[in-house]
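Take a look at the structure set out below.
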Amino acid sequence: MQPVRFGSPWIMAIGLVLLLLAFVSAGKSRQRSPANCPTIKLKRQWGGKPSLGLHYQVRPIRYVVIHHTVTGECSGLLKCAEILQNMQAYHQNELDFNDISYNFLIGNDGIVYEGTGWGLRGAHTYGYNAIGTGIAFIGNFVDKLPSDAALQAAKDLLACGVQQGELSEDYALIAGSQVISTQSPGLTLYNEIQEWPHWLSNP
């Protein structure tokens, strides 16, 4: 049996196969890479207090419920943190909630703030807290839209949630006003989200 020499056709063929496999593997890795998740400030970063009770959500989550906070708007950690701290205190102390009621909140500069996050139930929408993620835009959006940065951050958060397995790939997007007695997320924002993917007109 002749020894295999460097530069022989066999070595060259094996090298080409390995090179091809490397390209295929790299392509698959790029396809599996997570979406560009938005900047998310964790609860400890905005000065949030620990939850008073731990009620976990079953994931992947089936519903996303959009709200607005009916507060002033904010940009930047300092201003948004003040609003969030006051909101959490009101929800825990006055409404007897375990935590701030929303899973995520979005400032007008497009920064996302962790509320109860993906893992814990919020208290945003009766009947949907255990099966839905509540996302609230900080501000009042009856007569106007959130900024483009805030809207894009919400879309990026949803795409990121699907990529990471937190949201079901066929999740349904709804407004709070569709399922409970509230004007949230405000008429103008309500009209906007009807054009988003996964919108469910009759929940």
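Using N, Cα and C of the backbone, Cβ positions are placed for all residues, glycine too.
This is the original sequence, none of the listed changes applied.
Annotated in Swiss-Prot:
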{"type": "DOMAIN", "residues": "59-186", "note": "domain 'N-acetylmuramoyl-L-alanine amidase'"}
{"type": "MUTAGEN", "residues": "CYS37 to Ala", "note": "Does not affect activation of Toll pathway"}
{"type": "MUTAGEN", "residues": "HIS68 to Ala", "note": "Abolishes L,D-carboxypeptidase activity on DAP-type PGN"}
{"type": "MUTAGEN", "residues": "CYS74 to Ala", "note": "Abolishes activation of Toll pathway"}
{"type": "MUTAGEN", "residues": "CYS80 to Tyr", "note": "In seml; induces susceptibility to Gram-positive bacterial infection"}
{"type": "MUTAGEN", "residues": "SER101 to Ala", "note": "Increases PGN-binding and activation of Toll pathway"}
{"type": "MUTAGEN", "residues": "TYR126 to Ala", "note": "Strongly reduces PGN-binding and activation of Toll pathway"}
{"type": "MUTAGEN", "residues": "ILE180 to Ala", "note": "Strongly reduces PGN-binding"}
{"type": "MUTAGEN", "residues": "THR182 to Tyr", "note": "Abolishes PGN-binding and activation of Toll pathway"}
{"type": "MUTAGEN", "residues": "SER184 to Ala or Cys", "note": "Abolishes PGN-binding and activation of Toll pathway. Abolishes L,D-carboxypeptidase activity on DAP-type PGN"}
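Feature annotations (Swiss-Prot) mapped to structure.
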| residue | record | contacts (Cβ under 8 Å, 6+ apart) |
| --- | --- | --- |
| CYS37 | mutagenesis position | ASP156, LEU157, CYS160, GLN163, GLN164 |
| HIS68 | mutagenesis position | ALA136, PHE137, ILE138, GLY139, ASN140, PHE141, SER184, PRO185, GLY186, LEU189 |
| CYS74 | mutagenesis position | CYS80, GLU82, ILE83, GLY107, ASN108, ILE138, GLY139 |
| SER101 | mutagenesis position | HIS91, LEU95, GLY115, GLY122, ALA123, HIS124, GLY134 |
| TYR126 | mutagenesis position | ILE180 |
| THR182 | mutagenesis position | HIS67, GLY176 |
Query = For HIS68 (mutagenesis position), what is the secondary structure by DSSP, using just helix, strand and coil?
reply = strand
Inquiry  = Please report the three-state DSSP label of CYS80 (mutagenesis position).
reply    = helix
Ask   = Fewest neighbouring Cβ atoms within 10 Å: which of the mutagenesis positions CYS80, ILE180?
value = ILE180
Inquiry  = Averaged over the domain 'N-acetylmuramoyl-L-alanine amidase' (59-186), what pLDDT does the predicted model reach?
reply    = 98
Note = For CYS74 (mutagenesis position), the three-state DSSP class is coil
